[in-house]
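Over in Swiss-Prot, the protein carries these features:
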- Val135, Cys148, Thr149: glutathione binding site (BINDING)
- 93-171: domain 'Glutaredoxin' (DOMAIN)
- Cys90 to Ser: Loss of Fe-S cluster incorporation and loss of glutaredoxin activity (MUTAGEN)
- Cys93 to Ser: Loss of Fe-S cluster incorporation, but increased glutaredoxin activity (MUTAGEN)
- Cys141 to Ser: No effect on Fe-S cluster incorporation or on glutaredoxin activity (MUTAGEN)
- Cys148 to Ser: No effect on Fe-S cluster incorporation or on glutaredoxin activity (MUTAGEN)
Amino acid sequence: MAVTAFNTLKLVSSSLDPIPSVSCSSYSFSLIYVGSPYKRCLKQSCSVRAMTSSSSAASSSSSSFGSRMEESIRKTVTENTVVIYSKTWCSYCTEVKTLFKRLGVQPLVVELDQLGPQGPQLQKVLERLTGQHTVPNVFVCGKHIGGCTDTVKLNRKGDLELMLAEANGKNGQS
């Protein structure tokens, strides 16, 4: 197992053979963190932009596969200061990861292309939650800030560092 400069989130499945539909309730999964030294975002009231489900099948059963994925995403982005949903081969993802490294921030990176069949499913749920179908999909303190272009713009304006400083200040108060 190669060690990278970024922590990754691994998805472990139980009894997932073919890729099921997102709303199938007979499948389950669990998220396992691998070395997560991040400060937790104390702002529990942070909301992720467009966090509504457009799928009536997924919202009709709270125990459905898609609903559990949505819940896991929400939990992940609110419990970690910076989360990047990425793909290892994507140059835009690399640019965003490098930007946070330059800022002295070690984000939680979820490499969707290394999650097997759950990667595309997770990306579909992210699209439903955020309206964004591309990677990187970046969250700061539970708030969806967008992709590479959005993140770079926030950094150029100085807003990204302000968001990170605010998050660190709140984490330091505990």
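Each residue's number is its place along the chain shown, starting with 1.
Backbone N, Cα and C define each Cβ position, glycine as well.
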Indicate the candidate from Cys93, Cys148 with the smallest number of other Cβ atoms within 10 Å of its Cβ, considering only these mutagenesis positions.
Cys148
Checking the recorded positions Cys90, Val135, Cys141 for other Cβ atoms within 10 Å of each Cβ, the smallest tally belongs to Cys90
Out of the recorded positions listed (Val135, Cys141, Thr149), which are within 10 Å of Cys90 (mutagenesis position), Cα to Cα?
Val135
About how far apart, in whole Å, are the alpha carbons (Cα) of Val135 (glutathione binding site) and Cys93 (mutagenesis position)?
7
Quick check for the class: what is the C-alpha distance, in angstrom and rounded, between Cys141 (mutagenesis position) and Thr149 (glutathione binding site)?
19
Whole-number Å value of the largest CA-CA distance among Val135, Cys148, Thr149, listed as glutathione-binding:
11
Between the Cα atoms of Thr149 (glutathione binding site) and Cys93 (mutagenesis position), find the distance and write it as a whole number of Å.
11
Three-state secondary structure, Thr149 (glutathione binding site) (per DSSP):
helix
For the glutathione site (Val135, Cys148, Thr149), what does the 8 A shell look like? I mean other same-chain residues with CB within 8 A of the CB centroid.
Tyr92, Cys93, Glu95, Val96, Thr134, Pro136, Val138, Gly146, Gly147, Asp150, Thr151
Go ahead and report the DSSP secondary structure tallies for the domain 'Glutaredoxin' (93-171): helix first, then strand, then coil.
49 helix, 12 strand, 18 coil
What is the Cβ neighbour count of Thr149 (glutathione binding site) at a 10 Å cut-off, with all protein chains included?
11
Here the Cα-Cα span from Cys148 (mutagenesis position) to Cys93 (mutagenesis position), rounded to a whole number of angstrom, reaches 7
